[in-house]
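As recorded in Swiss-Prot, the features of this protein are as follows:
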{"type": "ACT_SITE", "residues": "E281", "note": "active site, proton acceptor"}
{"type": "ACT_SITE", "residues": "C316", "note": "active site, nucleophile"}
{"type": "BINDING", "residues": "G259, G260, A261, R262, V263, A264", "note": "NAD(+) binding site"}
{"type": "MUTAGEN", "residues": "C114 to S", "note": "No effect on solubility, but loss of dimerization and 80% loss of activity"}
{"type": "MUTAGEN", "residues": "C142 to S", "note": "No effect on solubility, but decreased activity"}
{"type": "MUTAGEN", "residues": "V263 to I", "note": "No effect on substrate specificity, but decreased affinity for NADP(+) and increased affinity for NAD(+)"}
{"type": "MUTAGEN", "residues": "C286 to S", "note": "No effect on solubility, but no effect on activity"}
{"type": "MUTAGEN", "residues": "C310 to S", "note": "No effect on solubility, but no effect on activity"}
{"type": "MUTAGEN", "residues": "C316 to S", "note": "No effect on solubility, but loss of activity"}
Amino acid sequence: MTKLLEINHIQTLCFAKGFSPARLNVATSPFRISRRGGGGYCSNACIPYRLKFTCYATLSAVVKEQASDFSGKEAALLVDELRSNFNSGRTKSYEWRISQLQNIARMIDEKEKCITEALYQDLSKPELEAFLAEISNTKSSCMLAIKELKNWMAPETVKTSVTTFPSSAQIVSEPLGVVLVISAWNFPFLLSVEPVIGAIAAGNAVVLKPSEIAPAASSLLAKLFSEYLDNTTIRVIEGGVPETTALLDQKWDKIFFTGGARVARIIMAAAARNLTPVVLELGGKCPALVDSDVNLQVAARRIIAGKWACNSGQACIGVDYVITTKDFASKLIDALKTELETFFGQNALESKDLSRIVNSFHFKRLESMLKENGVANKIVHGGRITEDKLKISPTILLDVPEASSMMQEEIFGPLLPIITVQKIEDGFQVIRSKPKPLAAYLFTNNKELEKQFVQDVSAGGITINDTVLHVTVKDLPFGGVGESGIGAYHGKFSYETFSHKKGVLYRSFSGDADLRYPPYTPKKKMVLKALLSSNIFAAILAFFGFSKDS
């Protein structure tokens, strides 16, 4: 079958093999990428696509993806197969769960180099960033699940009430069934495998749909999952919109989606048809409020780490904008400039430690933000672009118009607007004027301001005096609130999001009181009222026909 790939997919795919995606003629789609006198084959196992390339500025082409047909019928058969295997009880045992988790850990250890290469092909992600942000985080989550799985699976004993005496009660976790994980392109390994770890630990059958915009990672995940995991209950489906649509038309026991709000609405609408519960890991405009009493160098370094050293700003928890006072702004900007040069050199566009923009579409989106009326003249640092390499230098802007798209939309790139206020407390109103973000950051030594920030700022998560690190704490839930998402995961929260907590009450055949059965009499009512009010003395009096007032 010839699959028509999205333009973004093709552009990303071309760049992964060293061909400039910036000159693609997007006016014609589908299109053929051709060259006089021959073609080329992407032999890398991570990207199984046959392409023909060109030397010309204007290109047109069809890309043939070497993949099997995947229609609604195939999707239905897949879900039926996985549900049958789930219903057999195969995934519910501790032995199956632990073996699959151990296989994931082994996969990460044995294929770390392949994973790193795929992340570089898709995003030019530096090796150390790939290890810290994706590989080590995923391995850590897997090892925690292996260590704690027996404890997580154990029933939780809870208290019973006097009305059920004698009895005992437990909360028993059970797997939901067959679940769908749809992941994002910006951290394509972490955001694919981490929720799958939770789904497996909870005993589910799972289908992973990786993002087609990160084709090298998508192809690698399909290859590795088929090699390391139980394919009768764990599958990867590659593809774009048609494949995702076919999957969403099926009945799932849960859908876990990481991505943007626009697609999330489509996911929710599809899930509503079958009353399927969803987890939506989205994003938003994550603010960093910077007080004037901070260690300026440390604050600047940590803001950079949570912006440009975090996939070049293409992160849902990355710093989207900074708020500080008018008097302090120039000092903060100078500190950021100094540390940016230390991190990325005088020409950041040539730095190997700065990821590229994922594809031409997102590059153009960011470029248009910079060129918007009233924005370009607000640049105080950076603003350099290189379209052929899909790179934008770390860019700082001061007091861009509130009505600009840069302040109304999630930036998701290396542009950092700084908004100034008279008093640092005025920053709270700026944050509250926007939808609730996935993360919010505060830099201060003022404990009262810190307390107020935690109490008054509604966000998925908060880090004080740093950025993004809260997501590495596995005992903290990671998820959004409001428009930044629904539900949470990481650590035990991943296990719980893919589990149903079933309440179970155990009773014997003894202690069968007549009080609960007809005929209902005034005496029974007196005794039951006393019992339900936990007044044992009154219950005894009522049992013998006396009221507590007699």
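Every residue, even glycine, has its Cβ placed from backbone N, Cα and C.
No substitution from the list is modelled in this structure, which keeps its original residues.
For the recorded positions G259, G260, V263, A264, C316, a Cα-Cα cutoff of 10 angstroms around E281 (active site, proton acceptor) retains G259, G260, A264, C316.
Checked against A264 (NAD(+) binding site), the mutagenesis positions C142, C286, C316 differ in C-alpha distance, with C316 being the nearest. Here the recorded positions are A261, A264, C310, C316; the one with the fewest Cβ atoms within 10 Å of its Cβ is A261. Of C114, C142, C286, C310, C316, all annotated as mutagenesis positions, the residue with the shortest Cα distance to G259 (NAD(+) binding site) is C316. Here the candidates are the mutagenesis positions C114, C142, C286, C310, C316, and by Cα distance the one nearest V263 (mutagenesis position) turns out to be C316. Annotation for C142 (mutagenesis position): same-chain Cβ neighbours under 8 Å, separated by at least 6 residues, are L101, I104, A105, I108, V193, I197. Scoring each of the mutagenesis positions (C114, V263, C286) by how many neighbouring Cβ atoms lie within 10 Å, the top position goes to C286. Using a 10 Å Cα-Cα cut-off from G260 (NAD(+) binding site), the mutagenesis positions that qualify among C114, C310, C316 are C316. Rounded to a whole value, the Cα-Cα separation of C114 (mutagenesis position) and C310 (mutagenesis position) is 21 Å. Ranking the binding-site residues G259, G260 by other CB atoms within 10 A of the CB puts G260 at the bottom. Separation of the C-alpha atoms of C310 (mutagenesis position) and A261 (NAD(+) binding site): 21 Å, rounded to the nearest whole number. For the recorded positions A261, R262, C316, a Cα-Cα cutoff of 10 angstroms around C286 (mutagenesis position) retains C316.
Taking only the Cα positions, the spacing between A261 (NAD(+) binding site) and C316 (mutagenesis position) is 11 angstrom.
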